[in-house]
Each structure stands twice: as structure tokens, then as C-alpha cells.
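Feature list (source: Swiss-Prot):
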type	residues	note
MUTAGEN	E32 to K	Stabilizes the interaction with Pol II
MUTAGEN	R33 to D	Markedly reduces the interaction with Pol II
MUTAGEN	D53 to K	Stabilizes the interaction with Pol II
Amino acid sequence: MCSLPRGFEPQAPEDLAQRSLVELREMLKRQERLLRNEKFICKLPDKGKKIFDSFAKLKAAIAECEEVRRKSELFNPVSLDCKLRQKAIAEVDVGTDKAQNSDPILDTSSLVPGCSSVDNIKSSQTSQNQGLGRPTLEGDEETSEVEYTVNKGPASSNRDRVPPSSEASEHHPRHRVSSQAEDTSSSFDNLFIDRLQRITIADQGEQQSEENASTKNLTGLSSGTEKKPHYMEVLEMRAKNPVPQLRKFKTNVLPFRQNDSSSHCQKSGSPISSEERRRRDKQHLDDITAARLLPLHHMPTQLLSIEESLALQKQQKQNYEEMQAKLAAQKLAERLNIKMRSYNPEGESSGRYREVRDEDDDWSSDEF
């Protein structure tokens, strides 16, 4: 029975929830490596069923982790605001605990307006604003209203009656601190709702059009007050008084003359035939260059009738067949190895004898 190599065993389903995303991806790569080894899977008794199951579970776990991370990224700003609110509420609770654990002398003094309990609440609010790091005008107004209500409450109670025991003195700061915590939490909720309502979604084209309009207005205002730059003045002067362009130097071109141009303009006024223009162009080419076309060896193309074209084709075909016959005879003679030599039936001796005899005759004639 074959066993999986070390490190490639499929993980139990309960272990996948405790694994991180990096570990899950590493395990998925290992399972893919095992699935690619077809020979190894064929040797297994279950034909790799467990490996396929673990592969599917790993894929599902990775998809779930990615979905959770994506949702957490979407709700990240909301969670930050919630954490800040929880931190503020915790600071208020700490302030209440300190107020409860304080001495009865401080509790009785809290009944007088502007006492230490109210100061403690103010200090907790200031520390809370510093921890948030972004105080706003609305938050300051709400906190001032809360302080006003807290200060007003004990003053009215002092005018009506004074508590006879320390129980009443403990009851009032608790009530004030709890109302303070509720007011601060409601103020944070209102701030959060206001900020969400201020968020608007606008099209990119509208934003660009607004930016362009603002830039145009700014440029119009600035152009009315500022003077034109120097380079704009130079460009306007150059447009009014343009500089004549110089002709580029070209090879094999006669130098430009004003008289020639004027005479050419005068001549161009009169109509010129196509043959005259062609002759002038040819003469101009002969003047500026020494390269000329060679004379034609054959006559230019002509339009022929059908009968003449048929006769020319037949003649061309006959010439072609004759040429093919000559080539075939030459090749056949080369294959048969036929050699043409001079035929002499008397042989070389007869020729020599005749030559010698002729010489003797010449000698005899010379003797006489």
C-alpha cells in the first residue's frame, strides 16, 4: 500500500479554519503538485480521491478568507470610527469610576456650580478630543451645550434644596456622568451620520468641467489685471511682419534668380500647350543633369488587329519548333557519339608516294 510522502498529507477539515491565507496557499500548491503526478495517483488505492477532496476544501477555504478580507477592507473606515467611539465611551466610564471612588468632600463640593466634578468632565472631554486628533466646530458646540446643561442642573438643585446626607451627593454626580456619556455618544452618532451624508458621488466629466470653468474664470481675472508677457508681444510682432523664408540648398539645381522668376511669371500668364510644356521640361532636365535615357532599340508598342496577331503567333511558334528540333538533334548526336571525319581510301602511304614522286618530277624538270 502506497503512502503519501512527508509534508504532502491532506489536512483535516478542522485545521483549515486555524490556518492563515499564506499557509492555505502553500498547502494548495502541494496538492496541485501531487495531482500533476498521474503515475503516483494511479498507484493509490482510492485513485487520489482524498487528494481531490482536500484540494476542493482548500480552494473553498482560500475563497472564504479572501472574501472576509475584502469585506473588512470595505468596512475599514467604519470600524475605525466605531473604535474611536468605544474609546471615548471607555474614557467616560473611567471618569465615572474615579468620581465614584472619590472622597465625600469632593462629592459635596460637586453640587456647587463650577466645581471639581464638572472640571473632571471637561478634562475628560479635552483628552478625548486630543485622542481623536480631529476636533470639529459641530463637536465643540455640542460639548459646550452639554457642559451648560450639566452646570445648570446642580445650580437649580442648590437653589431648591440641599441634600441632608452623602447619598444624595453621590446620586447627582452619577446621574450627571451618565447623562454626559449618553450625550457624547449621541453627538458622535450625529457626527458620523452627518459625515456620511456629506459624501457625494459625482461623474468625472462634471468634475473636469467644473475645474475647467474655474480655471477659465481665474485666467480671465488674471488676464484683465496682468500685462501680456514679452514672448506674446514678440509673437504678435512677428505675425504682423513675417520674415521671408530662405530657400533650402538643393544639389543639381540652378541658382535662383529674381529675373528668371519674373519672366517665368510673365510667361505663365499666357496659355501653353501640353507639347510645349513637355519640351520645356525635357530641356530643363537636360540642363540640370547629364543623365539621359538611351535611345529605343525597338519601336514603341502598337495596336494590332486580330489577324496580324494570329500571324505573328504562328510564326513565333514555327521558329520555336525549329529551334527545339535543332536542340534535339544535337543532343541525340552527343549520345550516339558520332564523329564526322575525312574519308581517304588510298591511305597515308599513297599520299606520301605521290608527294615524293612529285618532288622527283620537279627535280627532273629543273635539270633540263
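Using N, Cα and C of the backbone, Cβ positions are placed for all residues, glycine too.
Nope, none of those substitutions made it into this model, it's the original residues.
Residue environment of R33 (mutagenesis position) contains 10 other Cβ atoms, counted within 10 Å of its Cβ in all protein chains. A C-beta separation below 8 Å, combined with a sequence spacing of at least six in one chain, links E32 (mutagenesis position) to F55. The two recorded residues, D53 (mutagenesis position) and R33 (mutagenesis position), have Cα atoms 15 Å apart. Every protein chain considered, the tally of other Cβ atoms within 10 Å of the Cβ of D53 (mutagenesis position) stands at 14.
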